[in-house]
Amino acid sequence: MERHRARALGRDSKSSRRKGLQSAPPAGPYEPGEKRPKLHLNIRTLTDDMLDKFASIRIPGSKKERPPLPHLKTVSGISDSSSLSSETMENNPKALPESEVLKLFEKMMEDMNLNEDKKAPLREKDFGIKKEMVMQYINTASKTGSLRSSRQISPQEFLHELKMGYTDERLFTYLESLRVSLTSHPVSWVQSFGHEGLGLLLDILEKLINGQIQEKVVKKTQHKVIQCLRALMNTQYGLERIMSDKRSLSLLAKAMDPRQPAMMADVVKLLSAVCIVGEESILEEVLEALTSAGEERKIDRFFSIVEGLRHNSVNLQVACMQLINALVTSPDDLDFRLHLRNEFMRCGLKEILPNLKGIKNDGLDIQLKVFDEHKEEDLSEFFHRLEDIRAELDEASDVYSMLWDTVKETRAEGHFLSILQHLLLIRNDRFIREQYFKLIDECVSQIVLHRDGTDPDFTYRKRLDLDLSQFVDVCIDQAKLDEWEEKASEHCKKFEKECTDHQETQAQLQKREAKINELQAELQAFKSQFGALPPGTKIPLQPSVEGEAGPSALPPAPPALSGGVPPPPPPPPPPPPPLPGMPMPFGGPVPPPPPLGFLGGQSSIPLNLPFGLKPKKEFKPEISMRRLNWLKIGPNEMSENCFWIKVNENKYENRDLLCKLENTFCCQEKEKRNTNDFDEKKVIKKRMKELKFLDPKIAQNLSIFLSSFRVPYEKIRTMILEVDETQLSESMIQNLIKHLPDEEQLKSLSQFRSDYNSLCEPEQFAVVMSNVKRLRPRLSAILFKLQFEEQVNNIKPDIMAVSTACEEIKKSKGFSKLLELVLLMGNYMNAGSRNAQTFGFDLSSLCKLKDTKSADQKTTLLHFLVDVCEEKHADILHFVDDLAHLDKASRVSVEMLEKNVKQMGRQLQQLEKNLETFPPPEDLHDKFVIKMSSFVISANEQYEKLSTLLGSMTQLYQSIMGYYAVDMKKVSVEEFFNDLNNFRTSFMLALKENIKKREAAEKEKRARIAKERAEKERLERQQEKKRLLEMKTEGDETGVMDSLLEALQSGAAFRDRRKRTPKLKDIRQSLSPMSQRPVLKVCNHENQKMQLTEGSRPHHSINCNSTRTPVAKELNYNLDTHASTGRIKAVEKEACNAESNKKKEMELLGSVAKSESVPEVEALLARLRAL
């Protein structure tokens, strides 16, 4: 009781002193020319106690009065404050030491809530200016009486009362008084309390939450603790302290209770502010706190937030939507944002959204609009990412590598392996496999890409909704496709047969025309020698063999024929005689030893070049270039109809092309040639050891043969006699020819016919087969008959491929243009060398284009050529399609074709001779002569066609090789086609590599741009969060939470990822509290520009007599901390019309001070903040 009585007496004495202080007349403002009285301060007493007093200076009347705080202990420092103040007023402050002035100056700047950016220019000022500022600050504070009233309740007193552990109405009263103190006192007071007070507040909140007491006073107290935390977070210091304490976030998450809408609205707003200001780690801590609270209550972590949306309180609904937007828009990772949004949808947000959109509330409409816009932007970004994946990952190996990197060493690795293993079990049928994969693709797409934007919940019906209608339609279409493919295959075979018949007909026509020409030549020769026969003369017919040999015996015939009939080789042209002396002059002055030592040799070249050839242009590149090592073809190696006679490569000459060629294939860097020693591989022929066919060995081979067929010996003999192709196989005849004994052994074995039963099986078989006369020739003929059709079918396509390829090469315009372009580039690159001014080159040199590297070793001449064709000569690229049969022709050996056809002809001749000398059949089953005679007739017809086709093919490849001046003595047909096919393959590969290179460059460019954009967004996000914390134009550290909540309410706190990041001016206009007031919408727009311009200007000097308009300070709309509305509107009106001129600022300040009785300390604070 005594203790409470002492406290009551202390309160009475305090109240009496407070009344006495308030009754004293306030110091009025002085006129500009009037001398101010000196301050009487005791310099020695201005120690740390005085620094504490500066920390507690506040503006009277600008904050709400605090309710009386009961049961507080009296503090001895209270009685000392008045005496100390009176003592300091009596002394001269000018005698204050420099160190004390600097301490007071630092304490003054801290009490003014200046950050380090604002403190730095002030610290650089002259000591006299600092001292004058301190004196003015002390003088103003002492006159207003704030020094005498600032020590009424200290932070230590609040800490002491919080430690008492009250849980009744007294605690509620303490917390209400604490909330007002945290709101009204400066930052230094808040820092002094928050160092230990934050932990005490969290302890109280934890005790109230875990107490499970549903009394009304407990819930009111819990709400009051939340309000105290909000007041503490209204400063930058308090916000940083709470964000750094994990327990605070956990307790705030546990305090969310939809049954208390007012308290939950405050809690949700605080968490929203933390989310938009904090880094990714803070967001993770908030989510972790929500998860822990949900697990403790055994509910989903977002259940309380969604339940808050179901409440009838619109304020709570707006706050919950703010938190949802803060959580969903804060992460940088798209997948994480989609995951959080989908989780909210599953918790019931999807069903609530239509109801929320029906509520008419501006704040709620803003939050719903932010949610919808960010949802659409994320979905659009997600679809674009899928399109990029489809466009870039077109290789199955790249997709597999990405998937494997995603799942390896995770729990999903086993499932991924199981999926692959199941895919291997699909039936190995090309049609069925495709349908399986389509069905699997449909299932996977429905699982991972749900149409409504939410994760599919398969636990509801335990099944997957799969639309098989499209799959059935595909199966029907596939059946139709199979039918059409079968018909197309039949037509293709018919077309190939028609082409073959056409070529055969053409070949026969050419052969007969040649025969006609030959006969006409013989007739003309005969007439010229013997003259015309008289009419009616009969000439006896001679054998054809003698008639054919007649013309060759006539010496004069060839000269006579040269004028009438063109021979296969053209006659030597007249120009060749002077050509032996022309090889050196042909090159002009290019070779080191100039030919014949004359300067005018170049002008005489056109007179001696054959077939109207003109000398090639001599190029002189500005820098030395890499050489194209091609094989040069001279004019004397060309024929009149040669391709190189007609080329005109100058039409492709382009200065841009030549400059690009120079830059790419210059020789500024020495080319490092790696000399690789190629050792010739010695072909080691395996020498087959000669086998000695002894009787035991022959018997063993026959035993193996007979055991594999299991056919009676007599039946085998009958099959051979009858030439039964239905039962005789090629392998069977080959084995018989290989393993049968020779004729002498067969004859000797025939003597043991009487002892047949006593012989072993091989000998019995040999005895049976000894009765067949001329067994080996018979077997060889049967084998030839069995193989003939197959040989014809193998030879015909090869002849067709070579013939078609020759025609394609000659007809391809793209290939001709390509050769002209290569000739131009090669002559330019070889300028100044022995290969310069070339009329043509060997086609085998095309394969060497890929061996010519660029100066930077990053590309080749072939890739450069492909690039030029793609850019300017796209029609050249079609030559790849024009030479469709070149690949097959390159695999054909013309030499082997000719050998096979000749071998076939020899076998037919041998068969005809054997049939002529074959003995008459003695056995009724012997049908060899009959069947073989008919076979020989049909085979001869086939052979004649093959011979004709082969001759036509020979003429075609000889013509095409002569057309391109290819020396057939040095280059075979196989090499010619192989070189062209290798070049064609290399060209297609270079084309693909160029495309991949461009795609890789584009991909790298997109990745670089994306990385730069992400880095830019990260920096902008940091700046934005920094601006959210420093919302005031003058850097005030108070009102942080008010500004954040204002930004949340207006939607400006949620950054737009797809639009441009707003500038600092736009952000301040959108986040400033005065921009939300419609009454100031017009004037603030212009005033903000003025403030930013002034605020961004560096201050190199300070005028102590000038003041700045405290725009940001007076335009803070906090009803608990500001004066009357009329005065605020007056200050706002004056602020909107303020000028940057010093004179108008002074007039404005004077008018405000006179009309609204603004204390002088406010003008001083505004002046100091402006400095």
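Numbers here mean position along the shown chain, with the first residue as 1.
Using the three backbone atoms N, Cα and C, a Cβ is placed for every residue, glycine included.
Residues as originally present; substitutions not included.
Note that the structure is a prediction, hence the values are computed from the model and not measured.
Under the heading domain 'GBD/FH3', Swiss-Prot lists 93-455, citing sequence analysis as support.
In the three-state DSSP scheme, LYS118 (mutagenesis position) falls into the helix class. Annotation of the mutagenesis experiment LYS118 to Arg in Swiss-Prot: No loss of ubiquitination; when associated with R-119, R-493 and R-494.
What Swiss-Prot says about the mutagenesis result for LYS119 to Arg is this: No loss of ubiquitination; when associated with R-118, R-493 and R-494.
Using a 10 Å radius centred on the Cβ of LYS493 (mutagenesis position) and all shown protein chains, the other Cβ atoms total 10. According to Swiss-Prot, the mutagenesis experiment LYS493 to Arg carries the following note: No loss of ubiquitination; when associated with R-118, R-119 and R-494.
Under its mutagenesis annotations, Swiss-Prot gives LYS494 to Arg the following note: No loss of ubiquitination; when associated with R-118, R-119 and R-493. In sequence order, no residues are near LYS494 (mutagenesis position), counting only same-chain partners six or more apart with C-beta under 8 A.
Per Swiss-Prot, domain 'FH1' is recorded for 540-610.
When averaged over the domain 'FH2' (615-1013), pLDDT in the model lands at 82. What Swiss-Prot records for 615-1013 is domain 'FH2'.
Here Swiss-Prot flags 1036-1066 as domain 'DAD'.
Annotation note: MET1041 (mutagenesis position) sits in a helical segment as assigned by DSSP. Neighbour density for MET1041 (mutagenesis position): within 10 A of its CB lie 23 other CB atoms from the protein chains shown. Quoted from Swiss-Prot, the note on mutagenesis experiment MET1041 to Ala is: Impaired ability to release autoinhibition, leading to defects in actin nucleation and elongation factor activity in the nucleus.
Per Swiss-Prot, mutagenesis LEU1168 to Gly is noted as: Accumulation in the nucleus due to defects in nuclear export.
Put simply, MET1041 is the one of the mutagenesis positions LYS118, LYS119, MET1041 whose Cα lies nearest to the Cα of LYS493 (mutagenesis position).
Between MET1041 (mutagenesis position) and LYS119 (mutagenesis position), the C-alpha separation comes to 23 Å.
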